[in-house]
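This report refers to the structure that appears directly beneath it.
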Amino acid sequence: MPTRVNDGVDADEVTFVNRFTVHGGPAEFESVFARTAAFFARQPGFVRHTLLRERDKDNSYVNIAVWTDHDAFRRALAQPGFLPHATALRALSTSEHGLFTARQTLPEGGDTTGSGHR
């Protein structure tokens, strides 16, 4: 199936990917994460996020968060209100993370003409 090479559409957009290994209960982690997500959702430049849990491992999660640009993401992390959220997540989990930019996209339905591509 064809993919679309990044053609400058949303070229500034960045995706933060964070993989968590949870040491406490999944329900507690998800509750703390929901509060963290609500904090980020109020920040300028936040686009969306998805928290995924691995099917066969209750303690393995991945968060995928999209931001309009790197500066917006950086400003959100610098907000004084972020530290309590980071501390709460670190108390329940360890994580690995990275900031990514799109290189190829396959829009829903496999449309490579550009309609439906975001």
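Backbone N, Cα and C define each Cβ position, glycine as well.
Record features (Swiss-Prot):
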DOMAIN    14-100  domain 'ABM'
MUTAGEN   Asn18 to Ala  Loss of monooxygenase activity
MUTAGEN   Phe29 to Met  Oxygenase activity comparable to the wild-type; when associated with M-40 and M-89
MUTAGEN   Phe40 to Met  Oxygenase activity comparable to the wild-type; when associated with M-29 and M-89
MUTAGEN   His49 to Ala  Moderate decrease of catalytic efficiency
MUTAGEN   Asn63 to Ala  Loss of monooxygenase activity
MUTAGEN   Trp67 to Phe  Loss of monooxygenase activity
MUTAGEN   Leu89 to Met  Oxygenase activity comparable to the wild-type; when associated with M-29 and M-40
MUTAGEN   Arg90 to Gln  Moderate decrease of catalytic efficiency
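Features per Swiss-Prot, on structure.
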residue	record	Cβ within 10 Å
Asn18	mutagenesis position	19
Phe29	mutagenesis position	23
Phe40	mutagenesis position	20
His49	mutagenesis position	18
Asn63	mutagenesis position	20
Trp67	mutagenesis position	25
Leu89	mutagenesis position	20
Arg90	mutagenesis position	10
Exercise. Mean pLDDT over the domain 'ABM' (14-100): what is the value?
Worked result: 97
Problem set entry | His49 (mutagenesis position): nearby mutagenesis positions from Asn18, Phe29, Leu89, Arg90, Cα cut-off 10 Å | none
For this session: Compare the C-alpha of Phe29 (mutagenesis position) with the C-alpha of each of the mutagenesis positions Phe40, Leu89, Arg90, and give the closest one.
Result: Leu89
For this session: Specify the nearest of the mutagenesis positions Asn18, Phe40, Arg90 to Trp67 (mutagenesis position), where nearness means the distance between Cα atoms.
Result: Phe40
Exercise. For Arg90 (mutagenesis position) and Asn18 (mutagenesis position), what Cα-Cα distance in Å is obtained after rounding to a whole number?
Worked result: 12
Exercise. Given the mutagenesis positions Phe40, Asn63, Leu89, which one's Cα is the least distant from that of Asn18 (mutagenesis position)?
Worked result: Asn63
Exercise. Using Cα coordinates, what distance in whole Å links Asn63 (mutagenesis position) and Leu89 (mutagenesis position)?
Worked result: 12
Seminar exercise, completed: Residue counts for the domain 'ABM' (14-100) under DSSP, helix then strand then coil, are 36 helix, 33 strand, 18 coil
For this session: Looking only at C-alpha atoms, tell me how far Phe40 (mutagenesis position) is from Leu89 (mutagenesis position), rounded to the nearest Å.
Result: 14
